[in-house]
Each structure stands twice: as structure tokens, then as C-alpha cells.
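K.L.:
Sharing the feature lines straight out of Swiss-Prot:
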{"type": "DOMAIN", "residues": "9-91", "note": "domain 'Phosphagen kinase N-terminal'"}
{"type": "BINDING", "residues": "GLY64, VAL65, GLY66, ILE67, TYR68, GLU225, CYS271, GLU314", "note": "substrate binding site"}
{"type": "DOMAIN", "residues": "119-356", "note": "domain 'Phosphagen kinase C-terminal'"}
{"type": "BINDING", "residues": "122-126, HIS185, ARG229, 280-284, 309-314", "note": "ATP binding site"}
{"type": "MUTAGEN", "residues": "GLU225 to Asp or Gln", "note": "Reduces catalytic activity by 99.7%"}
{"type": "MUTAGEN", "residues": "CYS271 to Ala, Asp, Asn or Ser", "note": "Decreases affinity for phosphoarginine and ADP and reduces catalytic activity by 99%"}
{"type": "MUTAGEN", "residues": "ARG312 to Gly", "note": "Reduces catalytic activity by 20%; when associated with V-314; D-315; A-317 and V-319"}
{"type": "MUTAGEN", "residues": "GLU314 to Gln", "note": "Reduces catalytic activity by 99.7%. Reduces catalytic activity by 99.8%; when associated with Q-225"}
{"type": "MUTAGEN", "residues": "GLU314 to Val", "note": "Reduces catalytic activity by 20%; when associated with G-312; D-315; A-317 and V-319"}
{"type": "MUTAGEN", "residues": "GLU317 to Ala", "note": "Reduces catalytic activity by 20%; when associated with G-312; V-314; D-315 and V-319"}
{"type": "MUTAGEN", "residues": "GLU319 to Val", "note": "Reduces catalytic activity by 20%; when associated with G-312; V-314; D-315 and A-317"}
Amino acid sequence: MVDQATLDKLEAGFKKLQEASDCKSLLKKHLTKDVFDSIKNKKTGMGATLLDVIQSGVENLDSGVGIYAPDAESYRTFGPLFDPIIDDYHGGFKLTDKHPPKEWGDINTLVDLDPGGQFIISTRVRCGRSLQGYPFNPCLTAEQYKEMEEKVSSTLSSMEDELKGTYYPLTGMSKATQQQLIDDHFLFKEGDRFLQTANACRYWPTGRGIFHNDAKTFLVWVNEEDHLRIISMQKGGDLKTVYKRLVTAVDNIESKLPFSHDDRFGFLTFCPTNLGTTMRASVHIQLPKLAKDRKVLEDIASKFNLQVRGTRGEHTESEGGVYDISNKRRLGLTEYQAVREMQDGILEMIKMEKAAA
């Protein structure tokens, strides 16, 4: 059973959400009294409670979603809350739906999105992975962080050819290395307030680190928001090359480290928005005519299931007219379909930009 102190915090949090009339999060929308009462006393095998799930959304009433999964089991234990939120966010994922098996597809059908180099500054494809047998951030101990870092860094040190590189632990990092990684926009900072309040930043910087290849086109973040964020990126719009590099890397890592996978939700992640393929294919792009009004840009993008963010990602503004545009759907479709959705949408948006007066 859940202890009284936690229950009191849960009741107070529920009341706060109910009274926050300007809160538009999916948490507030779907955490009804019935749902709340049905799961407030539950606990996972690793000790996670509903408070671990909702505390970030209770603290940050401006959250879009407002919940995180403290461990893999939470998706089932707190299903009455996760299920409707996942269905809502991913544009329809019913209780009977299942995420399809991994399918990278025919890489040769992908193209360079902007061969003339007029619009796209860079292209990036990333996916998140969790290591089997470990909980997610809020439930990890300092020892587990170290153990995971050891497993991952030794796996990455065996990367070959284009993927060969160096692992830089955040613990004890020299100022010079730190500055270089900041200049390259590679260094992740301790989490923002959404992650902080989800308890995703405990024992920082223990167990956290960054691996990148010599060409700086392949990158792995270790124990940031997810256990692993595997990233392929480069300047320009050559999506085919970027995607192919990611596929090679993920398959390579997966052959050595078992990932946390669920028959219904696909690959499991800390945030329910990333479930399934966990894949986010994005471009940094300038579309000055379409972007005269960000709202218009967002409306156009959403027609293609694309999402617009500021230059430096979520919760940021555009700098110099550069936007980050990516696929929104990650669940209920294959990796190939997700990357195709981004490709086809961006090609259409470039066409519209060229045609605009």
C-alpha cells in the first residue's frame, strides 16, 4: 500500500489540478476523480507510485502532457491514466491497438530534402532506448547509474568505421572538453523544470555522459531523459544518409544490449510521447514566407502530422527564423512510416514556401 504522506500529497495535487482553470495538460483532462481513486493506492514492483507519475504535471501547470513513467511497469499499473493520455497524444491508440514490430523499411526510397541547400540547415534523426531490467530516472540509484554507464560506454567503445568515437563522462569533465561540447551544441544540461520535478535529475552528473564519433555526425546521450538517446545528424537535408547511419548504429547497439520493449507499446521510454518507434526525425529549416505567423506555420505542419518547435527544441523560440520541424507520431506506425511522414511533409512545405507570394 501507499503510505499516508504520499496519499496526502496525491490528494493535494489532485485538488490543485482541479482548481487550475487555465491548465490545459492532458494530465488534467484525463485524471478524473474515478481514475484517480482507482489508482492512487497502487505501487509498482520497483516502488513507484502515482505521485512519481504526476508530480511534474502538478508542479508545472503549463505542461502539455504532464506525466512520466517511473518504470516500465507503470504503463500497466497506472494504465487507467496512461492509456487515455497515450490515445489522445498519439492521435488514436485504442486499448486494443498494438504497435507494429520494428521495421526500418527501404532506405533507398528516402531522399535529400533540399539538394539546393536553400531551406534546410541540418537534419537529425534520433531514437530513445531503455535498458532492460532497470527502472527509469526517478527510481534509479547512484549505483545503477554507474553500472549502466559502464555497460553502455564499453559497448560504444567497440563501434567501428564511421561510428568509431569517444565517450565523455560528465563526471570530472574538464572545462575545455565541456566548452567544446557546448560549442558543438552536444552537451545536455541538467534537466529543465519539467524533468527536475519528475525527479529525473537525481545524483547528477553520476552516470551521465556523451559519446560522439570523430565526424560529429553520430551521438549518444547516456542517462539524460532516457537511458539512451541515439542521434544521427549532419548539415544539409540528406535524410537518407542520416537515417541509414542511425539504423546501423541502433542495430549494432541492440545486438549487445537488450532494450526494454513491450508487445503493445513498442520500445519503452520515460515520457509517453516517445513510445513505440521513439523516433524523432527533424530538420532545422527556414521558411520565411510560411513562418510570417508561427500559428499559420503550426497549422500547416499539423496537416502533415508534423510538429514545430523553436530553434533549440521544446519550450524555446525561433532564432533567426529557424524552426525545428519533426514528425509528431511515434506510436502505432513503423520507423519507416515515421521518417516518411517527416520526409513527405517537409517536401510539401518546401513546395508551398516556393509557391507563396
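Cβ from N, Cα, C; glycine included.
None of the substitutions listed is reflected here, since the structure keeps the original residues.
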K.L.:
State which of the following binding-site residues has the fewest other Cβ atoms within 10 Å around its Cβ: SER122, SER282.
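P.N.:
SER122, out of the binding-site residues SER122, SER282, has the fewest neighbouring Cβ atoms within 10 Å.
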K.L.:
Mind checking which of VAL65, TYR68, ARG309, ARG312 has the fewest other CB atoms within 10 A of its CB? They're the recorded positions.
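P.N.:
Candidates: the recorded positions VAL65, TYR68, ARG309, ARG312. Fewest Cβ atoms within 10 Å: ARG312.
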K.L.:
Using the Cβ centroid of GLY64, VAL65, GLY66, ILE67, TYR68, GLU225, CYS271, GLU314 as the reference point for the substrate site, which residues of the same chain not in that list have Cβ within 8 Å?
P.N.:
SER56, GLY57, SER63, PHE194, ALA198, PRO272, THR273
K.L.:
Please name which of the binding-site residues listed here, GLY66, SER122, ARG309, is nearest in space to CYS271 (mutagenesis position), Cα against Cα.
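P.N.:
So, of the listed binding-site residues, the one sitting closest to CYS271 (mutagenesis position) is GLY66.
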K.L.:
Please report the Cα separation of ARG229 (ATP binding site) and ARG312 (mutagenesis position) in Å, rounded to an integer.
P.N.:
17
K.L.:
With DSSP as the yardstick, break the domain 'Phosphagen kinase N-terminal' (9-91) down into helix, strand and coil residue counts.
P.N.:
48 helix, 2 strand, 33 coil
K.L.:
Ranking the recorded positions ILE67, VAL125, CYS271 by other Cβ atoms within 10 Å, which is at the bottom?
P.N.:
CYS271
K.L.:
Do me a favour and check the Cα-Cα span between GLU319 (mutagenesis position) and ARG309 (ATP binding site); whole Å is fine.
P.N.:
11
K.L.:
Hey, what's the Cβ neighbour count for GLU319 (mutagenesis position) at 10 Å?
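P.N.:
There are 11 such Cβ atoms around GLU319 (mutagenesis position).
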K.L.:
Per the record, substrate is bound by GLY64, VAL65, GLY66, ILE67, TYR68, GLU225, CYS271, GLU314: how many Å separate the farthest pair of Cα atoms?
P.N.:
17
K.L.:
Any idea what the Cα distance is from ILE67 (substrate binding site) over to SER282 (ATP binding site), rounded to a whole Å?
P.N.:
24
K.L.:
What whole-number Å value do you get for the CA-CA distance of GLU317 (mutagenesis position) and GLY64 (substrate binding site)?
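P.N.:
Rounded to a whole number, the Cα-Cα distance is 16 Å.
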K.L.:
Taking just the CA atoms, what is the gap between GLU225 (mutagenesis position) and TYR68 (substrate binding site) in Å?
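P.N.:
Taking the Cα atoms only, GLU225 (mutagenesis position) lies 10 Å from TYR68 (substrate binding site).
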K.L.:
Sequence gap of 6 or more, C-beta under 8 Å: which same-chain residues meet both conditions with respect to GLY64 (substrate binding site)?
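P.N.:
Looking at Cβ-Cβ distances below 8 Å from GLY64 (substrate binding site), excluding near sequence neighbours, one finds LYS24, SER25, LEU26.
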K.L.:
Please state whether DSSP places GLU225 (mutagenesis position) in a helix, a strand or coil.
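P.N.:
The residue in question, GLU225 (mutagenesis position), is coil (DSSP, three-state).
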